[in-house]
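As structure tokens, the structure follows; a few thoughts come after it.
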Amino acid sequence: MGLCASSEKNGSTPDTQTASAGSDNVGKAKVPPKQEPQKTVRTVNTANQQEKQQQRQQQPSPHNVKDRKEQNGSINNAISPTATANTSGSQQINIDSALRDRSSNVAAQPSLSDASSGSNDKELKVLLLGAGESGKSTVLQQLKILHQNGFSEQEIKEYIPLIYQNLLEIGRNLIQARTRFNVNLEPECELTQQDLSRTMSYEMPNNYTGQFPEDIAGVISTLWALPSTQDLVNGPNASKFYLMDSTPYFMENFTRITSPNYRPTQQDILRSRQMTSGIFDTVIDMGSDIKMHIYDVGGQRSERKKWIHCFDNVTLVIFCVSLSEYDQTLMEDKNQNRFQESLVLFDNIVNSRWFARTSVVLFLNKIDLFAEKLSKVPMENYFPDYTGGSDINKAAKYILWRFVQLNRANLSIYPHVTQATDTSNIRLVFAAIKETILENTLKDSGVLQ
């Protein structure tokens, strides 16, 4: 089910601004002060839109997850979702069968051309926002797979240099982390300091699509397999240095990727990482006469000054948050907690005058990585008011609450737990988003009350 969170209007609606960094933010996200309940939560009943009614619920206490009341399952339904985490036998977030049912009902909805006069196609402007590495570009790649017949052979080939750069970046980050924490090479290790220095200084030729250099591949592969490296990336210092989220995936597939005649798979492309710079407009035909102009903009601080250029006439904002970032700091500012940065950004977006009449879809992304991390890195270390332990449902609901309670502008917020690298998950999520757009358009046109 979708969830609309609303609150009373606040006179102050700040425009989007760069989140400030401070030493007090290191490692922990700030806990909001306790306030009088003022929000209402209403559950959207898409099965019977003619009988829809608003159901109100008091804002849960911020100090104890266990004490939060979930009237009519409003928050719980938003979390039961949209994604199933592969947790290797541990807890899993349950799939909401009702969400599957509602995605199948989309075809039965009246088309937008029936609800509006003029053009047969309804063109919608959608902004894809969020901090760096929250999964925005991966979501856009999934939409290309789902609605634009995927990647051409030429496009697949063009991803080879990027994936090679990702492998090289992994090697360099491992070497830098070992140096920072004074991790010496094992006595029996065949690598030398010269090997590490050569890897650090190696420059991949531009647009290179041949075989990955064998000598550099040997260094990275050997380095990753060292017990001291594994202790470092899985130990208490893991959150203190940067390592791209897809590192385990790429190292698991390292031999295949560095072999002759390498051709990237769809999953290789989805797992690749490239910082978005600039503004990219992608047109997606969603069916039912809906065309979505999706604007993907860079999430790093240096890119956010460009956001203002695409704020006019926005129908929908999709805001991406990485669930697994709760113990991480920004790549561009090692003193700023990533989760705190996302909260500040979300606050500025939902309470901005630019989006006073805009709906917001909140993607709580990377549920798979979140499930793996939760049992290793207690959330209580970063959120003193969280008491849900390693229960993934309680943890996800807590994070959702932290975002929803910022909605002073009374916007409609539709949260989804997502795994952007899972095509079937994103297909299901966008079926639900499409239905939300249909419903809102029909209401605006007077077809629905």
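A Cβ is built for glycine as well, from the same backbone N, Cα and C atoms used for every other residue.
For all the noted positions, this structure keeps the original residue and models no substitution.
A quick note: this is a predicted structure, and the numbers were derived from the prediction, not measured.
The Cβ of Ser137 (GTP binding site) has 22 other Cβ atoms within 10 Å, all protein chains considered. Annotation comment: Swiss-Prot describes Glu133, Ser134, Gly135, Lys136, Ser137, Thr138, Asp245, Leu270, Thr276, Gly299, Asn365, Lys366, Asp368, Ala420 as GTP binding site, evidence class similarity to another entry.
In the three-state DSSP scheme, Ser137 (GTP binding site) falls into the helix class. Residues or ranges marked as Mg(2+) binding site in Swiss-Prot: Ser137, Thr276.
Under the heading domain 'G-alpha', Swiss-Prot lists 122-448, citing sequence analysis as support. Per-residue pLDDT, averaged over the domain 'G-alpha' (122-448), rounds to 89.
What Swiss-Prot says about the mutagenesis result for Gly2 to Ala is this: Abolishes both palmitoylation and N-myristoylation.
For Cys4 to Ala, Swiss-Prot lists a mutagenesis experiment annotated as follows: Abolishes palmitoylation but not N-myristoylation.
Annotation of the published mutagenesis Ser6 to Ala in Swiss-Prot: Abolishes both palmitoylation and N-myristoylation; the original residue is retained in the structure shown.
According to Swiss-Prot, the mutagenesis experiment Gly132 to Val carries the annotation: Locks GPA2 in its activated GTP-bound form and abrogates the negative control by RGS2.
One entry in Swiss-Prot concerns the mutagenesis experiment Gly299 to Ala. Its note says: Dominant negative allele unable to undergo the GTP-induced conformational change.
In Swiss-Prot, the entry for mutagenesis Gln300 to Leu states: Dominant active allele that abolishes intrinsic GTPase activity. The structure shown retains the original residue.
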Residue among the binding-site residues Glu133, Asp245, Asp368 whose Cβ has the most other Cβ atoms within 10 Å: Glu133
